[in-house]
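**Q** So Swiss-Prot lists these for the protein:
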- Glu504: active site, proton acceptor (ACT_SITE)
- Gly374, Pro375, Ser376, Gly377, Gly378, Gly379, Lys380, Thr381: ATP binding site (BINDING)
- 29-309: domain 'ABC transmembrane type-1' (DOMAIN)
- 341-576: domain 'ABC transporter' (DOMAIN)
- Lys380 to Arg: Retains 2% ATPase activity; unable to transport Hoechst 33342. Traps ADP in a beryllium fluoride-dependent manner, confirming ATPase activity. Probably unable to undergo NBD dimerization (MUTAGEN)
- Lys380 to Ala: Complete loss of ATPase activity (MUTAGEN)
- Glu504 to Ala, Cys, Asp, Gln or Ser: Complete loss of ATPase activity; mutant proteins trap ATP in a vanadate-independent manner whereas the wild-type protein traps ADP (MUTAGEN)
Amino acid sequence: MPTKKQKSKSKLKPFFALVRRTNPSYGKLAFALALSVVTTLVSLLIPLLTKQLVDGFSMSNLSGTQIGLIALVFFVQAGLSAYATYALNYNGQKIISGLRELLWKKLIKLPVSYFDTNASGETVSRVTNDTMVVKELITTHISGFITGIISVIGSLTILFIMNWKLTLLVLVVVPLAALILVPIGRKMFSISRETQDETARFTGLLNQILPEIRLVKASNAEDVEYGRGKMGISSLFKLGVREAKVQSLVGPLISLVLMAALVAVIGYGGMQVSSGELTAGALVAFILYLFQIIMPMGQITTFFTQLQKSIGATERMIEILAEEEEDTVTGKQIENAHLPIQLDRVSFGYKPDQLILKEVSAVIEAGKVTAIVGPSGGGKTTLFKLLERFYSPTAGTIRLGDEPVDTYSLESWREHIGYVSQESPLMSGTIRENICYGLERDVTDAEIEKAAEMAYALNFIKELPNQFDTEVGERGIMLSGGQRQRIAIARALLRNPSILMLDEATSSLDSQSEKSVQQALEVLMEGRTTIVIAHRLSTVVDADQLLFVEKGEITGRGTHHELMASHGLYRDFAEQQLKMNADLENKAG
């Protein structure tokens, strides 16, 4: 069974391993720590110089050299302390920058499945809050611990040399302070750990609600979300109060111990001064050294508390860094993407015992339009995720021509796919940046304008004050739904994909926007292998092939007319769409 010491080492090992992964400058870090040590050693001279000053104090004996020496020591200590603090903070920031870069690089390369199962707010908290915990340890508490140890040992050594009897009295204070501070430190760690977790949860809640504030307002759900947020705030408040209660004990208890020690030293030391066994200067030095023993005890205790917090933060960061990355480069390059896509008995479930798709087989012809229709929850969107290779089939194979798609690199596969989703998400930035998003090559203004023109987006872009340099806002909120879709179509046109995947959403647009988007889509679909989750009857009627997906299975395939004659559920779908179109026309009339 591992001992307490072995457990402590096993917990520290991952922490130091993580710090090493940031490639810190050990020389600069050692130099900064060495400066802190020198600062502490210099501070140990001050009580001795004060002793000499007090013992030889008289107006006639007061020399400028003595005063100058004490002043010099003070200035040297202050200067070294300032530079050591800066150097430690600089190195700490470099390490944290390296940690954040490691985490960011990992997060960007993690598969979609990770983000489907982990709240984005909690992940953000790991990159921001947890790294700050480690930074505080490196920049403040490690140096405080080392200098604290040196200060305590150095002070006690000097005191023993000066007067061993009085030093024994001081030594009683050290274990007494430890008995008080160590349990408080453990309690602080427990509360801090809970606070970190609660902060991550609260950050997750904010990231969930604020991006969807329009839905909140449209649903009159402000009070509901206020209640959820208030619960998180209340939990953080309670943890803050618990932390304040513990912290409120530290200062008074240290003061109590210090005052008790001070009274004992002054009382016993005063007796020795009266008997001539101790000089007045030595007693003053004793009192100053007493402060240099008690105060670092608090630093040492805080170090262990912060170390425990950092170990907890490290464990969570290591969990992210241990996740398997999505390999985008291994595999062949696609030389010809104008080939049929074949689904051969494809099954998939997010959980092994709950299949969403069950032995789906189909051929998506190259250069033609395949429309996927069916009731909600049938598996249409999941099928898209498999085709994009966000997930791999649980069973079965997806092929391009005769080759399984997983023999091609993800990078090559996704280069040949253009995806226009229902939401048509845009990144914060300009219209130009969004149209060129993801392209590694340089794109000319003429190419951007041509893509925008083909997407029926050029006219509205030209009407904007800054045209292509117009900021679209967070998630493209400054643009309308139809404008966002046309920007997404322009982006897809610029990529010039062989395979187009479209999750149709024109039903949510006004008639003019719908017409513009439909025209843009027709241009985009021309000559490409197109797979569309269809909601509009016009798309279905014009498609070369329909796949009717329900309950994870393809229950019908063929043209619109063939399915109207043979598939009852499809016929209901088509008639419902016809009725909706007629209602819209009547309203428009």
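Just so it is clear, glycine is given a Cβ too, placed from its N, Cα and C backbone atoms.
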**Q** Among all chains shown, work out which of the binding-site residues Pro375, Gly377, Gly378 has the most CB atoms within 10 A of its CB.
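**A** Counting every other Cβ within 10 Å of each candidate, the maximum falls on Gly378.
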**Q** State the mean pLDDT for the domain 'ABC transporter' (341-576).
**A** 79
**Q** Between the binding-site residues Ser376, Thr381, where is the Cβ count within 10 Å the lowest?
**A** Ser376
**Q** Measure from the Cβ of Lys380 (mutagenesis position) and count the other Cβ atoms within 10 Å, all protein chains considered.
**A** 19
**Q** Are there residues of the same chain, six or more positions away from Gly374 (ATP binding site), whose CB falls under 8 angstroms from its CB, and which are they?
**A** Lys380, Phe548, Val549, Glu550, Phe573
**Q** Applying the rule Cβ within 8 Å of the centroid of the Cβ atoms of Gly374, Pro375, Ser376, Gly377, Gly378, Gly379, Lys380, Thr381, what extra residues of the same chain belong around the ATP site?
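**A** Going along the sequence, the neighbours come out as Val549, Glu550.
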**Q** Look up Thr381 (ATP binding site) in the DSSP assignment and reduce it to helix, strand or coil.
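**A** Assignment for Thr381 (ATP binding site) reads helix.
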**Q** Please report the three-state DSSP label of Ser376 (ATP binding site).
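**A** Reduced to three states, the DSSP call for Ser376 (ATP binding site) is coil.
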**Q** Does anything in the same chain, at least 6 positions from Gly379 (ATP binding site), have a Cβ under 8 Å from its Cβ, and if so what?
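**A** Those within reach of Gly379 (ATP binding site), by Cβ under 8 Å and sequence separation of 6 or more, are Ile356, Leu357, Val360, Val549, Lys551, Gly552, Glu553.
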